[in-house]
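> Below is a structure I'd like to ask you about.
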Amino acid sequence: MVSSTRSEHSFAGVGGVRIVYDVWTPDTDPRGVVVLAHGYAEHAGRYHHVAQRFGAAGLLVYALDHRGHGRSGGKRVHLRDLSEFVEDFRTLVGIAANDHPTLPRIVLGHSMGGGIVFAYGARYPGEYSAMVLSGPAVNAHDGVSPVLVAVAKVLGKLAPGIPVENLDADAVSRDPEVVAAYKADPMVHHGKLPAGIARALIGLGQSMPQRAAALTAPLLVVHGDKDRLIPVAGSRLLVDRVASEDVHLKVYPGLYHEVFNEPEQKLVLDDVTSWIVSHL
């Protein structure tokens, strides 16, 4: 199998914050670029196996650690506005485009990263060729009481660092080794979800139907039907609202939130890789 070589780089993000990103370069001539956004509390390194699978198909991978995450600068998991994440991601897409101007660009996001990629894609629809979302946080307010939504919005604006919600690490995967590694990873944030990020995701969910109308590029959404962190209902709603005529939702029975880290990960990665290659 073709392997990819990983290298570390950085750029100045919004407000001058140092953003660290990795590039996985396949050993053969690349035929496409995947620009990847990880989820809340984690980091790009958790996608090494994903990048290797894509590399075997001749795909370059660019993946950043969001501000306040992993190796990047900024206060831990602190966010004032979703646009900070979106514009940092856009900078990375621009770097990939400058490095490889003739290659098609696929943008991919998981969970919160899926929300970031969705928001980016809706705002800048002409900058990429296709989009892949994994368990995307595009409907985070669904099922939350109006009172809690209002509280999160106020706190998120006035005191974005205040912790408001615990996330269940056992819900990321059915694989106990994945869960154990997640819990032991020093670059994963193990505290509560802060109000700033909660506010950003709630606002994104409330504006999702309007934003979705701007998505015209091919879209693949993958989701586990036993995802307790980001229920699949949001993905179903998203694919019904996008303007694109090339939309596919793949729901995997029994899988939890991180479909790339489930025991069935080979099946999922093969499906996603095949779809990407078919859209180059």
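Glycine is no exception: its Cβ is also placed from the backbone N, Cα and C atoms.
None of the listed substitutions appears in this model.
Small disclaimer: the values here were computed from a predicted structure and weren't measured.
Copying in the features that Swiss-Prot gives for the protein in this structure:
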{"type": "ACT_SITE", "residues": "SER111", "note": "active site, nucleophile"}
{"type": "ACT_SITE", "residues": "ASP227", "note": "active site, charge relay system"}
{"type": "ACT_SITE", "residues": "HIS257", "note": "active site, charge relay system"}
{"type": "MUTAGEN", "residues": "SER111 to Ala", "note": "Loss of lipase activity"}
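Describe the structural context of each listed feature in the structure shown, including burial, neighbouring residues and relevant distances.
The DSSP secondary structure for SER111 (mutagenesis position) is coil. Taking a C-beta cut-off of under 8 angstroms and a sequence separation of 6 or more, SER111 (mutagenesis position) has the following same-chain neighbours: HIS38, GLY39, TYR40, SER134, GLY135, PRO136, ALA137, LEU229, ILE230, HIS257, GLU258.
ASP227 (active site, charge relay system) falls outside any helix or strand according to DSSP and counts as coil.
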> If I restrict to non-local contacts, at least six residues apart, and a C-beta distance under 8 angstroms, what lies near ASP227 (active site, charge relay system) in its own chain?
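GLY135, ALA171, LEU255, TYR256, HIS257 - these are the non-local Cβ neighbours of ASP227 (active site, charge relay system), listed in sequence order.
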> Where does HIS257 (active site, charge relay system) sit by DSSP, helix, strand or coil?
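Going by the DSSP assignment, HIS257 (active site, charge relay system) belongs to neither helix nor strand, so it counts as coil.
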